[in-house]
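J.: Below are the features I grabbed from Swiss-Prot:
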type	residues	note
MUTAGEN	GLU190 to Ala	Protein is unstable
BINDING	GLU190, HIS254, ASP268	Mn(2+) binding site
MUTAGEN	ASN223 to Ala	Slight decrease in endonuclease activity
MUTAGEN	HIS254 to Ala	Protein is unstable
MUTAGEN	ASP265 to Ala	Considerable decrease in endonuclease activity
MUTAGEN	ASP268 to Ala	Almost complete loss of endonuclease activity
Amino acid sequence: MDDISPSELKTILHSKRANLYYLQHCRVLVNGGRVEYVTDEGRHSHYWNIPIANTTSLLLGTGTSITQAAMRELARAGVLVGFCGGGGTPLFSANEVDVEVSWLTPQSEYRPTEYLQRWVGFWFDEEKRLVAARHFQRARLERIRHSWLEDRVLRDAGFAVDATALAVAVEDSARALEQAPNHEHLLTEEARLSKRLFKLAAQATRYGEFVRAKRGSGGDPANRFLDHGNYLAYGLAATATWVLGIPHGLAVLHGKTRRGGLVFDVADLIKDSLILPQAFLSAMRGDEEQDFRQACLDNLSRAQALDFMIDTLKDVAQRSTVSA
């Protein structure tokens, strides 16, 4: 059999890549031609390989550094790099402004333009952008219903949600979003549903009283896991938008002027359906962050979350003349 040179190997499609990394207190560098992260324990350094060809995004938290050579290799492999705070918290906080994640996207000049052209075809029209936002919310609701009621893995793990109460919450939200006259009402309804879902999840896992804390200020396990898991969703969302060549600033719901708003729009497609229940399950089990993170990654992979994000973006983008 003839040898195959590295240049002849096929690139793994982003939607089929298996890895998403969140790292803290380590150095990312190139060692022996491979991208690795290094952790120090006393006088010893441990080197861990990052399979960049099978990785979608890399989130760097507190105490991390990365070399220019590593950034070059990650960009070449199409891996998005995001800088965030520790434990899945905002990178910077200043008065009213939080920078959730500062993204460095691979600067390939060969990104597709088809979806960008279709996206801007409706984006400048307020009403069409509202219709697109409704489409995102419909997809979110269907994902919540499917995951919470039909995911056997969640059910076997002990997530015993009240099916009737969930159905009522989803139906109420569906009616409200169809009647929402503007983006502000849609955002209000999104927050209202999330509050109901938090209550249902707390009841399903017997967590007790729960209040969602903002900006990483929560001290209880469920709040910490929610913050951490949401950043994994941001990583996939940033990858999905970059793959299709749609800039992160072209949001349909989270504000035209909010930095990276489209990433939050896309992440919301799966946060409540996949991250939220796992946060409560892991909190009740007493999981460590690494255990929770792995459970989330398993959920995201099993549910083909990145495929779902990309397909939803395509569906909206292809409606150049979006109609209600």
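The backbone N, Cα and C atoms fix where each Cβ goes, glycine too.
On a predicted model such as this, the values are computed, not experimentally measured, just so you know.
Can you tell me where each of these features sits in the structure?
T.: In the structure as shown, the Cβ atom of GLU190 (mutagenesis position) sits within 10 Å of 22 other Cβ atoms.
A C-beta separation below 8 Å, combined with a sequence spacing of at least six in one chain, links HIS254 (mutagenesis position) to LEU187, GLY261, LEU262, PHE264, ASP265.
ASN223 (mutagenesis position) is surrounded by 20 other CB atoms, counting those within 10 A of its CB over all protein chains shown.
Secondary structure at ASP268 (mutagenesis position), as computed by DSSP, is helix. For ASP268 (mutagenesis position), the count of additional Cβ atoms within 10 Å of its Cβ stands at 22 [all protein chains shown].
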J.: Whose Cβ lies within 8 Å of the mean position of the Cβ atoms of GLU190, HIS254, ASP268, the Mn(2+) site, other than those residues?
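T.: Everything else in range on the chain: PHE136, GLN137, LEU187, LEU253, PHE264, ASP265.
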J.: Need the DSSP three-state call for ASN223 (mutagenesis position) to compare against my parser.
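T.: Assignment for ASN223 (mutagenesis position) reads helix.
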J.: Express the distance between the Cα positions of ASP268 (mutagenesis position) and GLU190 (mutagenesis position) as a whole number of Å.
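T.: Distance (Cα to Cα, whole Å): 9 Å.
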